[in-house]
Amino acid sequence: MQEKWWHNAVVYQVYPKSFMDSNGDGVGDLPGITSKLDYLAKLGITAIWLSPVYDSPMDDNGYDIADYQAIAAIFGTMEDMDQLIAEAKKRDIRIIMDLVVNHTSDEHAWFVEACENTDSPERDYYIWRDEPNDLDSIFSGSAWEYDEKSGQYYLHFFSKKQPDLNWENEKLRQKIYEMMNFWIDKGIGGFRMDVIDMIGKIPDEKVVNNGPMLHPYLKEMNQATFGDKDLLTVGETWGATPEIAKFYSDPKGQELSMVFQFEHIGLQYQEGQPKWHYQKELNIAKLKEIFNKWQTELGVEDGWNSLFWNNHDLPRIVSIWGNDQEYREKSAKAFAILLHLMRGTPYIYQGEEIGMTNYPFETLDQVEDIESLNYAREALEKGVPIEEIMDSIRVIGRDNARTPMQWDESKNAGFSTGQPWLAVNPNYEMINVQEALANPDSIFYTYQKLVQIRKENSWLVRADFELLDTADKVFAYIRKDGDRRFLVVANLSNEEQDLTVEGKVKSVLIENTAAKEVLEKQVLAPWDAFCVELL
């Protein structure tokens with residue numbers, strides 16, 4: 001395998017609406033991001049994954065795109081975008097664009113024309129049927145919406161304002177590749193591909209994910225756009241197994257650099273239930289089993305994985321699986337140390353590096369997220385008590401990740417001089433960037449050190465992974481390459497745990513505790529975590 005820059009990269013996800021507001025309108029924007037590049041350079045990241053900034057009516061916070069080659073006015077202008085790319089490049093940071101090509105907005109010119117004129121070429125860019133089948137939208141209700149003008153139904157697996165594209169149409173595919181090349185020519189560093197495993201769907205056969213044409217489409221895309229360029233491409237693939245991940249990310253297959261797989265995230269939900277039926281407690285044995293499978297079965301020669309706990313759709317890791325009260329700092333560091341030394345490309349979501357937490361939502365009028373609001377409406381109709389609904393939204397709702405970035409202890413956490421589009425977490429006076437940078441023992445410096453360890457130990461790209469047999473609540477593994485061995489240990493609980501590991505410590509690389517020189521028969525305090533090099 002030829003080693004690429006992204007094997008050793010660490011990517012930072014920016015959710016633009018909530019990162020930094022430069023003009024006081026309460027919404028984060030591109031100049032705001034540019035103004036914080038020095039902070040991100042200090043963290044040490046290699047690339048920024050930018051959630052969508054394209055022109056959009058914002059029905060789903062920008063994942064409903066009206067024009068792929070224009071910037072939404074709330075985020076700024078194309079000049080602002082060009083400046084962000086250029087300023088990031090000066091700091092050796094690449095910009096990864098979010099590519100949403102499973103669907104568009106219903107306000108995209110293609111869909112407007114498709115509705116106006118049933119004989120237009122654009123009509124076939126979307127999926128129309130005379131009668132709907134029983135496919136459901138991921139955002140609740142039917143996946144089919146009736147269009148009165150033409151008397152047909154169009155398919156939308158997300159909101160009805162997000163009609164699905166018909167990838168069987170070759171002309172549409174060429175239009176998408178032209179748009180991708182427009183961004184590549186601007187100097188971006190790659191693409192994160194939203195729900196890309198859905199583009200091969202066959203709705204009449206109820207095939208939604210991993211349809212038979214998915215991989216041929218991706219190979220065609222690769223060859224028409226980024227294939228001969230040194231770009232990072234990552235596909236959002238909810239249903240992927242290690243075997244499926246190889247189809248996407250084996251360099252010989254000429255598709256993508258890596259995948260986002262979500263098997264570990266599935267442990268947040270009760271099996272066979274909608275996401276709102278969340279698991280009260282993390283099944284650590286299952287977590288170890290899942291990571292062990294991905295670390296050992298997706299080898300460096302035949303594929304590549306992403307490493308993440310958080311993104312814009314998920315609750316804060318320190319709140320759902322950590323302890324965001326008594327052990328907030330320690331549990332946040334434990335999850336970071338555990339993840340960042342595995343094989344794969346780590347992703348940090350904005351605010352994760354300072355230990356931002358879920359928001360204490362109390363009423364529905366505090367909620368902005370379309371998915372949460374649709375769930376609440378349907379649940380209320382079914383007679384589910386509002387207390388139960390709010391509990392689910394507090395724990396698992398997407399707005400938890402979307403509250404504004406907490407920069408300092410000034411009004412609105414320094415995010416905006418205006419009224420923020422979504423309320424700032426009331427804990428911002430204690431949890432903010434200014435506080436983190438001033439404290440040498442903060443979560444921020446743990447992340448900074450982890451980024452540095454990866455840069456200085458490129459052998460970790462290829463190193464073997466060995467899961468160790470430990471107490472149930474302890475996750476421990478060894479990364480090994482030739483004579484070099486790193487031992488990583490994390491106690492994922494609020495209780496003390498016993499640990500016995502054979503071997504002698506050569507040096508301590510990182511810790512959130514006082515790492516013991518002697519590994520045999522030690523007692524781990526709650527949320528203890530460390531990485532040591534073994535002799």
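These residue numbers are counts, starting from 1, taken along the chain as shown.
Backbone N, Cα and C define each Cβ position, glycine as well.
Cβ neighbour count for D194 (active site, nucleophile) (all protein chains, 10 Å cutoff from its Cβ): 20. Annotation source Swiss-Prot lists active site, nucleophile at D194.
Reduced to three states, the DSSP call for E236 (active site, proton donor) is strand. Look at Swiss-Prot and you will find E236 tagged as active site, proton donor.
Sequence-distant neighbours of V461 (variant position) (same chain, 6+ apart, CB under 8 A from its CB) are E3, H7, N8, V300, R343. In the three-state DSSP reading, V461 (variant position) counts as helix. What Swiss-Prot notes for the natural variant V461 to I is this: In strain: 406 / Type 3, 19F and SP-VA96.
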Open item on the list: Let's check the environment of E236 (active site, proton donor): how many other CB atoms sit within 10 Å of its CB?
Closed with: 23
Open item on the list: So, three-state DSSP: helix, strand or coil for D194 (active site, nucleophile)?
Closed with: coil
TODO: Would you mind reading off the Cα separation of D194 (active site, nucleophile) from E236 (active site, proton donor), to the nearest angstrom?
DONE: 5
